[in-house]
Amino acid sequence: MAESVRVAVRCRPFNQREKDLNTTLCVGMTPNVGQVNLNAPDGAAKDFTFDGAYFMDSTGEQIYNDIVFPLVENVIEGYNGTVFAYGQTGSGKTFSMQGIETIPAQRGVIPRAFDHIFTATATTENVKFLVHCSYLEIYNEEVRDLLGADNKQKLEIKEQPDRGVYVAGLSMHVCHDVPACKELMTRGFNNRHVGATLMNKDSSRSHSIFTVYVEGMTETGSIRMGKLNLVDLAGSERQSKTGATGDRLKEATKINLSLSALGNVISALVDGKSKHIPYRDSKLTRLLQDSLGGNTKTIMIACVSPSSDNYDETLSTLRYANRAKNIKNKPTINEDPKDALLREYQEEIARLKSMVQPGAVGVGAPAQDAFSIEEERKKLREEFEEAMNDLRGEYEREQTSKAELQKDLESLRADYERANANLDNLNPEEAAKKIQQLQDQFIGGEEAGNTQLKQKRMKQLKEAETKTQKLAAALNVHKDDPLLQVYSTTQEKLDAVTSQLEKEVKKSKGYEREIEDLHGEFELDRLDYLDTIRKQDQQLKLLMQIMDKIQPIIKKDTNYSNVDRIKKEAVWNEDESRWILPEMSMSRTILPLANNGYMQEPARQENTLLRSNFDDKLRERLAKSDSENLANSYFKPVKQINVINKYKSDQKLSTSKSLFPSKTPTFDGLVNGVVYTDALYERAQSAKRPPRLASLNPK
């Protein structure tokens, strides 16, 4: 069933800068009907209606309970959910998402979501939960892991038909309680890019997405996985107001481009006529693809400034928010997903139990997943024999020395014997300890008997539902047709109809002003686009002129001497938004074959001058080829060691990609609670299992 994106608007108080400028109030709100009134400097008013309107005196607790609480409940049930704050720089987006921890009423959406999730898991009976989190930022159109070992490493966005869009190499950390989540949030927030501008001393210079995965397994073994995206967007900026220069200006340019792409996606989704939705125009829209028109319940918190100095920015924010509420999503429960981390734990526990108790299986695990030590040894032996035959075949095809072959076979045999020894070293006590370590990662049911917590949770849910119903009822009252009402006198009916007519006239004038404003905005956008095109044209001409100067001095023996050919061979990569150019190569001096013996004299040329020129050029090339050491290398047969080294490098590359992936979820990773996305998502696509018993290495 399709449902619309829910939109709430929050207005912050005046800041010190606005007070110093003596700006006036331009925003008014009617919270009981979700109405926002924006007063233009010329006195004209514009009205917008949303799912919630929160003025200066509103609290983070009020916003969460009214709007976000039902969404988080749905995430625990297995839905995908997204909450993102949208607005200009300094409008209170980060404050709405993070809040102030020391003031209970002003805690933000993210810490409240942590409390909510762990309270819900603790009071739910007969379900085991696994909660893990990830934290990334998009800085200058580069995706980075804020919780990774190297938070400056650029990550790649990938897409799979059944999985959707994900970030390869993103670390996911298992959390058992609220303090663990807060520690991750604080660590990632400290790694995030922030900077000072004239409008905000702690301005976010990147978009950030904190994702909480909630996986639940019932006693029957079925798994549901919900995902909550908590998005804090960087704000749109005007250089004239922020005073940005240098790196700050470059950051602002990237921020504005990504927010512009987000606005284009929203407009295309609402338009209904667009056949193409431009999700790939930026990294932000690519990652939010499922949240806008996909399988996700989405909430937008539009943050605005009350100051008349920011009227244009506030109007733009309200317009985009008004469009966003017309986006239709189709959320469904994620049942038994292939990439569930809980399934990895489930299979590992079942595997350990079957090692010490043949025939035993884990909770909810299918019986066919259990296997005995003998079966494991048999599979190890089959893998060893297959690898040995492949290795021998490769060496025979390359006709390399037996010594090298024997050396590599011994290394392979040593790996096989080591894996067998690990099986023998696994005793019941050690296996039981490992099983307990894995089971300790699960949470759920700790407060199953706490009636007070359960009642509080149900009360909050009912209050949120009641608030939504009251808002809908209030809006329906305002939509009633006065002609359908029953009046006691004709004068009363005349007054009602006159009042309705005045409202319609006012609304009509508002639409006329809206059309004029839109024409003005379109004209400004057109001028902005023309200016951008003009600058890009200047940049392109500069690069072309530099290329014309450089091309004559490029060596003729390189493939890049032919620019037209390079252009034809270049391929555009849509995912990375860049050109994939051919590798640079240089042609070596080529002599005739050494064993050709007698070479026929070339046909006589009528023009001896041409032949003389050719001979001169050949002598010149031979003179320049001394550095290539042709005399020592040309007639020398290819060494066998070169073939061996090439085979080893190829074998190492293929092995690292297939048999020994670098980020396969091992026992240590599962116990430490740090797993990488590509270890789950790419494994779900591949039929090949990770290295056998890699998690059973004795410590």
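Backbone N, Cα and C define each Cβ position, glycine as well.
Model, not experiment: these values are computed from the prediction.
Marked as ATP binding site by Swiss-Prot: Gly87, Gln88, Thr89, Gly90, Ser91, Gly92, Lys93, Thr94. Annotation note: Thr94 (ATP binding site) sits in a helical segment as assigned by DSSP.
Marked as domain 'Kinesin motor' by Swiss-Prot: 4-327.
What Swiss-Prot notes for the published mutagenesis of Gly444 to Glu is this: Loss of autoinhibition. Around Gly444 (mutagenesis position), the same-chain residues at least 6 positions away in sequence with a Cβ under 8 Å from its Cβ are Thr121, Ala122, Thr124, Val127, Lys128, Phe129, Gly216. Secondary structure at Gly444 (mutagenesis position), taken from DSSP and collapsed to helix, strand or coil, is coil.
In the predicted model, the domain 'Kinesin motor' (4-327) has a mean pLDDT of 86. According to DSSP, Thr89 (ATP binding site) sits in a coil region rather than a helix or strand. Sequence-distant neighbours of Ser91 (ATP binding site) (same chain, 6+ apart, CB under 8 A from its CB) are Arg12, Gly235, Cys303, Val304, Ser305, Asn310, Glu313, Thr317. Using a 10 Å Cβ-Cβ cutoff, Thr89 (ATP binding site) registers 25 neighbours. Minimal Cβ crowding within 10 Å, among the binding-site residues Gly87, Gly90, Gly92, is found at Gly92.
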